[in-house]
Amino acid sequence: MAYRALMVLRMDPADAEHVAAAFAEHDTTELPLEIGVRRRVLFRFHDLYMHLIEADDDIMERLYQARSHPLFQEVNERVGQYLTPYAQDWEELKDSKAEVFYSWTAPDS
């Protein structure tokens, strides 16, 4: 995978099953592949929710374009009742994207 995006939000740990179920259903639709998502991994740590998206290339533009798609709106509405922004100044999707500040790759990779 050449591209990764890590989104960070807040979530009550008790709601993890609901969020996972929403994405499990969503990932059976055509939309993730249309956007270019190759892998999705959800993490939780106390009240933090981390959403790792992996793709072959940068998908953020396609992700923004998909916001008007009914399947995107459906999953967003479902998980939106369980997730809240981490940052108080959150305005849009990109405001929850973690910034890479160090990366290492083994020489033989």
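Each residue, glycine too, has its Cβ placed from N, Cα and C.
For the published mutagenesis HIS26 to Gln, Swiss-Prot gives the following note: No effect. In the three-state DSSP assignment, the secondary structure recorded for HIS26 (mutagenesis position) is helix. Note: HIS26 (mutagenesis position) has non-local neighbours PRO32, LEU71, GLU74, VAL75, i.e. same-chain residues 6+ apart with C-beta under 8 A of its own C-beta.
Recorded in Swiss-Prot as a mutagenesis result, HIS26 to Ala carries the remark: Relative activity reduced to 15% of wild-type.
Note: ASP27 (mutagenesis position) has non-local neighbours ARG40, i.e. same-chain residues 6+ apart with C-beta under 8 A of its own C-beta. For the mutagenesis experiment ASP27 to Asn, the note given by Swiss-Prot reads: Relative activity reduced to 14% of wild-type.
According to Swiss-Prot, the experimentally introduced change ARG40 to Gly is described as follows: Relative activity reduced to 10% of wild-type. Under DSSP, ARG40 (mutagenesis position) is assigned to a strand (E or B) in the three-state scheme.
Here the Cβ of ARG40 (mutagenesis position) has 15 other Cβ atoms within 10 Å, regardless of which shown protein chain they belong to. For the mutagenesis experiment ARG40 to Lys, the note given by Swiss-Prot reads: Relative activity reduced to 16% of wild-type.
Swiss-Prot lists HIS51 to Ala among its mutagenesis entries, and the accompanying note reads: Relative activity reduced to 16% of wild-type. Under the three-state DSSP scheme, HIS51 (mutagenesis position) falls in the strand class. The Cβ of HIS51 (mutagenesis position) lies under 8 Å from the Cβ of LEU6, MET7, VAL8, LEU9, ARG40, VAL41, LEU42, PHE43, each on the same chain and at least six residues away in sequence.
Record note (Swiss-Prot), mutagenesis HIS51 to Gln: No effect. The unchanged residue is displayed.
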